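Peer 1: Heads up, here are the entries from Swiss-Prot:
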ACT_SITE  E230  active site
DOMAIN    155-287  domain 'TIR'
MUTAGEN   W226 to A  50% 2'cADPR produced, production of ADPR rises
MUTAGEN   W226 to F  50% 2'cADPR produced, very little ADPR made
MUTAGEN   W226 to Y  60% 2-cADPR produced, very little ADPR made
Amino acid sequence: MNSSYYQNQINRLEKDIADLQKKIADENKKEIDKNKQIDSVHRTINKNTSISTLNSKQRQIDGYQKDILNCRTKIASYQKSIATKSAELGKKRQELLKAQQSEQKKLQDDQLKFQKKLQSEIEIQKRHLETLIAQNYSTQNNKLVSTEDIPEPTKQYDFFISHASEDKDDIVRDLAEALRNNGFEVWYDEFELKIGDSLRKKIDYGLSNANYGIVIISPSFVKKNWTEYELNGMVAREMNGHKVILPIWHKITKDEVLRFSPSLADKLALNTSIHTIDDIVENLKNL
């Protein structure tokens, strides 16, 4: 059973106990009221009270005492039910704790597996980038590189924007334009890609020649293969001691980012829910 199942049972038991405690309080109040009624009857009896009236009042008192006994019987029954449910509540709380510990262990195991998988992919991408850079350097020296492989002249970028296409209209296009309007060189696919270009080669070139990589992390981003390819390339550069990745969270929660990449969730990030495009540009100016 998962923790939600036990939590629901605990909530039900706590409600049952609270209801029983209210019933006990109600019965205690009834008992107090009946005792007051008995006292009231006693105060009406004096030396002039006739035998018939006295007998009537005694029957009245007996009825109140019977009501009091009934209240006490109900209270005892409610207290017994509370004791039973309290014992069951304690058991369910222990079961909830075990379920939570089991779920936490599973989450940690899943995160560890993901980190190992990510580390393996990063190593592969790192080797790929190192090979690509070495090949580009070699072909440049031998003047054998084509204009398709490396644009001439070599262009340096301030920022490479990694994003999912679904986020272009929401944030990415406006951010790219704002950065360019503020004098930054920006690698953004709508600025750089032309018909017939090799997407992989253009991305590799942008990653290799950008000072920073802006990563627009969104629910769409974490599902894309190309964005993961770009992110792995940036992580490979960071492993060489350079701060590269600048995360911006867009319509995504910390838990979602943590499931995608624990190391990425640990980075200080801007968030489009609280930062405007102007705020983001101002923060990037201070790098």
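Yeah, the Cβs are placed from backbone N, Cα and C, and that goes for glycine too.
The noted changes are left out; the structure has the residues it started with.
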Peer 1: Counting other Cβ atoms within 10 Å of each Cβ, which of the recorded positions W226, E230 scores lowest?
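Peer 2: Among the recorded positions W226, E230, the sparsest Cβ neighbourhood within 10 Å belongs to W226.
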Peer 1: Counting each residue once, how many in the domain 'TIR' (155-287) are helix, strand and coil under DSSP?
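Peer 2: Final tally across the stretch: 68 helix, 23 strand, 42 coil.
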